[in-house]
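Engineer: One structure is given below, represented as structure tokens, and several questions about it will come after.
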Amino acid sequence: MARKRAAGGEPRGRELRSQKSKAKSKARREEEEEDAFEDEKPPKKSLLSKVSQGKRKRGCSHPGGSADGPAKKKVAKVTVKSENLKVIKDEALSDGDDLRDFPSDLKKAHHLKRGATMNEDSNEEEEESENDWEEVEELSEPVLGDVRESTAFSRSLLPVKPVEIEIETPEQAKTRERSEKIKLEFETYLRRAMKRFNKGVHEDTHKVHLLCLLANGFYRNNICSQPDLHAIGLSIIPARFTRVLPRDVDTYYLSNLVKWFIGTFTVNAELSASEQDNLQTTLERRFAIYSARDDEELVHIFLLILRALQLLTRLVLSLQPIPLKSATAKGKKPSKERLTADPGGSSETSSQVLENHTKPKTSKGTKQEETFAKGTCRPSAKGKRNKGGRKKRSKPSSSEEDEGPGDKQEKATQRRPHGRERRVASRVSYKEESGSDEAGSGSDFELSSGEASDPSDEDSEPGPPKQRKAPAPQRTKAGSKSASRTHRGSHRKDPSLPAASSSSSSSKRGKKMCSDGEKAEKRSIAGIDQWLEVFCEQEEKWVCVDCVHGVVGQPLTCYKYATKPMTYVVGIDSDGWVRDVTQRYDPVWMTVTRKCRVDAEWWAETLRPYQSPFMDREKKEDLEFQAKHMDQPLPTAIGLYKNHPLYALKRHLLKYEAIYPETAAILGYCRGEAVYSRDCVHTLHSRDTWLKKARVVRLGEVPYKMVKGFSNRARKARLAEPQLREENDLGLFGYWQTEEYQPPVAVDGKVPRNEFGNVYLFLPSMMPIGCVQLNLPNLHRVARKLDIDCVQAITGFDFHGGYSHPVTDGYIVCEEFKDVLLTAWENEQAVIERKEKEKKEKRALGNWKLLAKGLLIRERLKRRYGPKSEAAAPHTDAGGGLSSDEEEGTSSQAEAARILAASWPQNREDEEKQKLKGGPKKTKREKKAAASHLFPFEQL
């Protein structure tokens, strides 16, 4: 127990000794400090770093020293650290540093001193006696536990300025949370709205680009239908091909024609192409020299020859619009696919990388790994970079902790910045060894000679480049599979080629180090996106013809040389009819391609005006596509069955879908799940939904499936009974459980109604027997006057305002009252029109009366208040013969005088003066009679 207390330090309560023992320990410490300072120089620097302290702790005592040497040296080190701590404290206080940071440094220094004491005591445990342990305890006690010093220092650390503490009340917390929630919801709404808008713009751009490409195809097909070009093409065809009738054309005939065409016409990329000449002029020139500038012109020439032979031919175009999904949406998935490329330029898939990561590793004691770790820094750094980032935070193993400083320094040199690693990785070429089986699971790394001697590379060594081999892992199945996949992914390169050519080609193609870059490179390489189709009447089918590669009747070959992805393939015949033939050429049409295309309804609506009138031929082609799809094997991945046009899994069924019958045939299994035909998947509906389709559920039928309803009525029922919230309350029925709706019969002039007092007329077949529908406005008013039964017709429901509202269309009446209601309604409309006419006439007369009254008032006001203005008018005409400016001045003055003369107060003053001069006075009765026809404001 004594040793443990000495090594780790006793509690603070037991550190306090008697005054006598403290005095003795202080005296002994002062003597030993003097001896220590005589042997060692006082330190001039601040606290040493943790690394230097660790090295000094591992240092041994001087050889040949006495037995007390280690103890003295230990005392000296502890004393030096305490002195350094005091110096740091004084400097911090003198410089005015923040005192809140100093206790942490003091605490770290205390931990360092205690750690040093523990290490020294544990190393010298077997050599020192009990007294030595007590001396160490007494020496470290004053340094760690001086009560007076610590109390004074803690008082000095008290803050001088007042401290403000803010306490949030529950009401404030609720308000803050509510505002944060509202802000977050608004940001989410705004973000979704922006994404929705951007998605709509990108989709519209995709559609516009697709239509532009289709219009370009129409233009090219129209040029290839010109009779002049047909005549030129017919003139160069040998006679053995012109003697065959179009109905006798077969695949053998087309193969011979393609062979002759390839032998006659050549492709010369050096031919000139003038922008001023149109396509027709260019093709005429190409016929003259029996040559084409590119594959597109070659296809156009062969199309002219086939149409000159009166063969039904299509120009097939693989349209390449911008992708339907933007690049940002595709780039959401992280960089699992951004991996190192192999010699052929192909990248490892994520599954291969996972297999490589899970390979068992050999022990560290093997010679190969020692050579790889010590002699080659760049491959090891490259290997570390290729591994997952989650290993960076893992704790170091015990073997790494036991390594010496040399190994740590070597590891430190391997840690480079990311930019440095990329530059090194770009100079590394990967070479496969196909000859030896022992090194088949590994790979060789080498640098090109021109880049290995780069003077800017600090880690490079002079001399020829050395081959650096990676450690060969154990021969496991995963390793052999990954190696074989990597070998097959290198563009099917022949392993027998010379090493020099393979290394040079790999160094050129190794610049693309990620799979995304390779995809962009493959997409940039344009393929052959146009070929032909000829209808063989003997076989009654369309045969594809690739005149560039000399292939007839091989759709997969056309797909092989076309630009990927193949999304839209259309065929345009000589009459301009268009047919979507993507299903014939794309092998992944049912799984991948359909998801990359625009909405099927929009695309079908776009091509509907150009649909061929030969429906029998179109139906046979559809059956051919269906037979081709049925011959393909079942998909092996579960995700491919979702929305598959032929197959379905139970896990992918929607809420209102079910498989019927329950004993449906199982076509196969995918990972233990039964695969059913898509024809067995039926859509179920509730009773109300079937009624909208003019069908009702038969009596006694049990719901085929129960789901949770979300109508307002179902929600209210669940809220009323909490125990039924999780139960399925909506029964669904299949088509086989329903029958046609039988409309009721009208009896005694009464229209049959539903429980809401209306008539459901979702389809014309739901009309009650003996009734008719009249689409006349306000017919129910006329029927109410005549006491005839009239009911509104409900033709559907419209959801707005949070609820479903019925949509009405006309009225349902009995057939015997039809003529009476029509006559009464017409009479009612005549009366309404007459009343409207009278109302308009009355309003017009009132307006004319008001206008006449206004004119009379105007004349009366002129007579009463306008004598002076008329008298002043002749004075304005006296100034004749003036210039235009003078005339304008006089006219403005005259107008001002006229207005002043006609002002009401001045006229009233004149009238008062005339009254004062003389004349008979009017009585009040006369004045009242004279002012009876005036308005109130005129009587003032």
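Cβ from N, Cα, C; glycine included.
Original residues only: the substitutions mentioned are not part of this model.
Features from Swiss-Prot:
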MUTAGEN   TRP542 to Ala  Slightly diminishes repair activity and slightly impairs DNA binding
MUTAGEN   PHE756 to Ala  Reduces DNA repair activity; abolishes single-stranded DNA binding; reduces binding to homoduplex DNA; reduces localization at DNA damaged foci
MUTAGEN   PHE797 to Ala  Reduces DNA repair activity; abolishes single-stranded DNA binding; reduces binding to homoduplex DNA; reduces localization at DNA damaged foci; decreases recruitment of TFIIH complex to lesion sites
MUTAGEN   TRP848 to Ala  Reduces NER activity and abolishes interaction with CETN2; when associated with A-851 and A-855
MUTAGEN   LEU855 to Ala  Reduces NER activity and abolishes interaction with CETN2; when associated with A-848 and A-851
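Distances, neighbours, how buried they are, the whole picture for these features please.
Structural biologist: Taken residue by residue with DSSP, TRP542 (mutagenesis position) is part of a strand. Non-local contacts of TRP542 (mutagenesis position) by the CB criterion (under 8 A, 6+ apart in sequence, same chain) comprise ARG314, GLU533, VAL534, PHE535, CYS536, GLY571, VAL581, ARG584, GLU621.
Non-local neighbourhood of PHE756 (mutagenesis position): empty, since no residue in the same chain at least six residues away has a C-beta under 8 Å from its C-beta.
Listed in sequence order, the residues of the same chain lying 6 or more apart from PHE797 (mutagenesis position) and placing their CB within less than 8 Å of its CB are SER804, HIS805, PRO806, VAL807.
Sequence-distant contacts (6 or more apart, same chain, Cβ under 8 Å) of TRP848 (mutagenesis position) do not exist in this structure.
If you take the C-beta of LEU855 (mutagenesis position) and look for same-chain residues 6 or more apart in sequence within under 8 angstroms, you find none.
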Engineer: What three-state secondary structure does DSSP assign to PHE797 (mutagenesis position)?
Structural biologist: strand
